[in-house]
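Notes follow once the structure below has been shown.
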Amino acid sequence: MVVKAAGLVIYRKLAGKIEFLLLQASYPPHHWTPPKGHVDPGEDEWQAAIRETKEEANITKEQLTIHEDCHETLFYEAKGKPKSVKYWLAKLNNPDDVQLSHEHQNWKWCELEDAIKIADYAEMGSLLRKFSAFLAGF
């Protein structure tokens with residue numbers, strides 16, 4: 001059975017440059033990802049993405065412009081089980097400070113190449129490149 005999760009790849013525009021928000025997990029190996037989490041019973045991926053972003057970074061749907069037509073699903077193994085994570089691209093309209101939950105210990109705004117390096121796995125790099133290309137044509 002595939003474990004389903006969802007999240008938002010949040011970006012901001014600062015001095016004409018695009019930066020992506022990454023959160024660092026509180027538990028080893030302390031990986032960096034956009035806000036995301038498991039889909040709860042009775043929820044769809046969209047609802048989970050919105051809820052998890054609020055829980056993990058204290059960013060609400062009202063603070064975002066979500067590009068509903070720009071989304072991608074990643075598939076990989078986590079803890080020996082197949083997992084899918086659907087991400088939508090979202091702009092933070094007023095980039096206030098992020099407020100982390102206990103699940104994360106740090107956060108960063110990163111330009112594309114730095115975000116790819118810090119996320120440190122190929123699928124996330126491909127996703128960030130795809131979303132960056134979408135924004136270049138937006």
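Using N, Cα and C of the backbone, Cβ positions are placed for all residues, glycine too.
Per-residue pLDDT, averaged over the domain 'Nudix hydrolase' (1-132), rounds to 93. According to Swiss-Prot, the feature domain 'Nudix hydrolase' maps to 1-132, an assignment based on sequence analysis.
Using a 10 Å Cβ-Cβ cutoff, Y27 (mutagenesis position) registers 9 neighbours. In this structure, Y27 (mutagenesis position) belongs to neither helix nor strand by DSSP; it is coil. Here the residue is the original one, while Swiss-Prot reports the published mutagenesis Y27 to A with the comment No Effect on substrate binding or catalytic activity.
DSSP gives K36 (mutagenesis position) a strand state. One entry in Swiss-Prot concerns the mutagenesis experiment K36 to M. Its note says: No effect on substrate binding and reduces catalytic activity.
Quoted from Swiss-Prot for the published mutagenesis E52 to Q: No effect on substrate binding and strongly reduces catalytic activity. E52 (mutagenesis position) carries a helical DSSP state (H, G or I). With a cut-off of 8 Å between CB atoms and residues at least 6 apart in sequence, the same chain places A5, A6, G7, P35, K36, G37 near E52 (mutagenesis position), listed in sequence order.
Among the mutagenesis results in Swiss-Prot, Y76 to A has the note: Increases substrate binding and slightly reduces catalytic activity. Reduces catalytic activity; when associated with A-121. The residue drawn here is the original one. In sequence order, P82, K83, Y121, E123 constitute the residues six or more apart from Y76 (mutagenesis position) in its chain with CB-CB distances below 8 Å. Secondary structure from DSSP puts Y76 (mutagenesis position) in a beta strand.
One mutagenesis experiment named in Swiss-Prot is K81 to M, and its note says Slight increase in substrate binding and enzyme activity. Counting only same-chain residues six or more apart in sequence, the Cβ atoms lying under 8 angstroms from the Cβ of K81 (mutagenesis position) belong to M1, V2, V3.
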